[in-house]
Amino acid sequence: MRLTYVLLVAVTTLLVSCDATKPSTEATAVSKRLLRFVEAADEEERRIDFSPEKLRKMLGDETYRLKKFGKWDSDGHTFDGLKHYLLLSDSSMVKLRNMYKAWLEQ
């Protein structure tokens, strides 16, 4: 009777050890796939660099301003949406926002 228990334990151990490699390989493949997905998620939120230096440069350099307006438009930023980013108590920022509105209407 002890021999049957020893054989049963040996067969069970063999079966368990053979199946143990498959789930770990599948888990690794899933984790790599999820890492690739996380990299793509960064593109969801597009940000504009609203540093004061760049905004002032936009006021003085028309070529730079038009390039930035094109980027804002391609990123989906609306005229009304800019009030969340620009300090509208500053008259030059109001002027810049109005320039963007005029550019959008062209």
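Note: Cβ is positioned from N, Cα and C throughout, glycine not excepted.
Where Swiss-Prot documents LYS32 to Ala as a mutagenesis experiment, the accompanying text is: Leads to the transition from disordered structure to ordered structure and abolishes the function in cell death activation; when associated with A-39, A-43, A-54, A-57 and A-62. The mutagenesis experiment GLU39 to Ala is recorded by Swiss-Prot, whose note states: Leads to the transition from disordered structure to ordered structure and abolishes the function in cell death activation; when associated with A-32, A-43, A-54, A-57 and A-62. Among the sequence features in Swiss-Prot, the mutagenesis site GLU43 to Ala is noted as follows: Leads to the transition from disordered structure to ordered structure and abolishes the function in cell death activation; when associated with A-32, A-39, A-54, A-57 and A-62. One entry in Swiss-Prot concerns the mutagenesis experiment LYS54 to Ala. Its note says: Leads to the transition from disordered structure to ordered structure and abolishes the function in cell death activation; when associated with A-32, A-39, A-43, A-57 and A-62. Looking at Swiss-Prot, you'll find the mutagenesis LYS57 to Ala noted as follows: Leads to the transition from disordered structure to ordered structure and abolishes the function in cell death activation; when associated with A-32, A-39, A-43, A-54 and A-62. Here Swiss-Prot describes GLU62 to Ala as a published mutagenesis experiment; the accompanying note says: Leads to the transition from disordered structure to ordered structure and abolishes the function in cell death activation; when associated with A-32, A-39, A-43, A-54 and A-57. Among the mutagenesis entries in Swiss-Prot is TRP72 to Ala, noted as: Abolishes the interaction with host target PINP1 and lowers the size of lesions in leaves after infection. What Swiss-Prot says about the mutagenesis result for TYR100 to Ala is this: Abolishes the interaction with host target PINP1 and lowers the size of lesions in leaves after infection.
Taking Cβ-Cβ distances under 8 Å and a sequence gap of 6 or more within the same chain, the neighbours of LYS57 (mutagenesis position) are TYR64. Here the candidates are the mutagenesis positions LYS54, GLU62, TYR100. The one whose C-alpha lies nearest to that of TRP72 (mutagenesis position) is TYR100. Across the structure, LYS54 (mutagenesis position) and GLU62 (mutagenesis position) place their CA atoms 12 angstrom apart. The two recorded residues GLU62 (mutagenesis position) and TYR100 (mutagenesis position) have their Cα atoms spaced 12 Å from each other. Minimal Cβ crowding within 10 Å, among the mutagenesis positions GLU62, TRP72, TYR100, is found at GLU62.
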